[in-house]
Amino acid sequence: MDSITTLIVEDEPMLAEILVDNIKQFPQFDVIGIADKLESARKQLRLYQPQLILLDNFLPDGKGIDLIRHAVSTHYKGRIIFITADNHMETISEALRLGVFDYLIKPVHYQRLQHTLERFARYRSSLRSSEQASQLHVDALFNIQAREQTEPASAPLRGIDESTFQRVLQLFADPTVVHTADSLARILGSSKTTARRYLEQGVKNDFLEAEISYGKVGRPERIYHGKQTYPEQR
């Protein structure tokens, strides 16, 4: 089976590498390029014609939505998945109108991304299964493209800043590192409550694991460690 050529458009190196690491868990996908600017994305789109683009909206030299408009105007035959912190309904509505396959709001739950990639793989496989389609086949295609009711929720906790959240995850790049809400609060210069909110979001998104530790005086304390190995920012 041919691989699904994939272009990642993300200006944060660490986030781009996390996406690459996640995509590598699916053998049917092949990352053929990473663009950190709109201009570079346009060039790679023209050069590679990837079958899938994972796209951020906020780029140093423009908006990802402009790349979608450009793709539509040039009759791009692949599909686009928006992965962005942009939660404005105006952007979401236009992205839907322009035909994006899915729209994921950062910080993204790993299982949510996994579900989207699996759906896209099934969608593409179904498209290639025959030259002519029955109504049943058409119904299946549209059901695959639409999000199933069993899809996991991806709404982040309130008060989560994306850049701070990614900084917290980076602290756990070494799998031997553990933190508590107290130790993280000192690093972030925040309250213990705020630090715990980020740690619990990491657990919710399957990036971190939490355990109960009983200290020297027997008082239980919640400690956190990395569930995945994150690449160092370059």
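From the backbone N, Cα and C atoms, a Cβ is placed for every residue, glycine too.
Substituted residues are absent from this model; it holds the original ones throughout.
On a predicted model such as this, the values are computed, not experimentally measured, just so you know.
Mean pLDDT of the predicted structure over the domain 'Response regulatory' (5-121): 93. Annotation comment: Swiss-Prot describes 5-121 as domain 'Response regulatory', evidence class sequence analysis.
Within the same chain, the residues at least 6 positions away from Asp56 (mutagenesis position) whose Cβ sits under 8 Å from its Cβ are Val9, Glu10, Asp11, Leu15, Gly64, Phe82, Ile83, Thr84, listed in sequence order. Under the heading of mutagenesis, Swiss-Prot lists Asp56 to Asn and annotates it as follows: Loss of phosphorylation.
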The domain 'Response regulatory' (5-121) - residue tally per DSSP class, helix then strand then coil: 53 helix, 30 strand, 34 coil
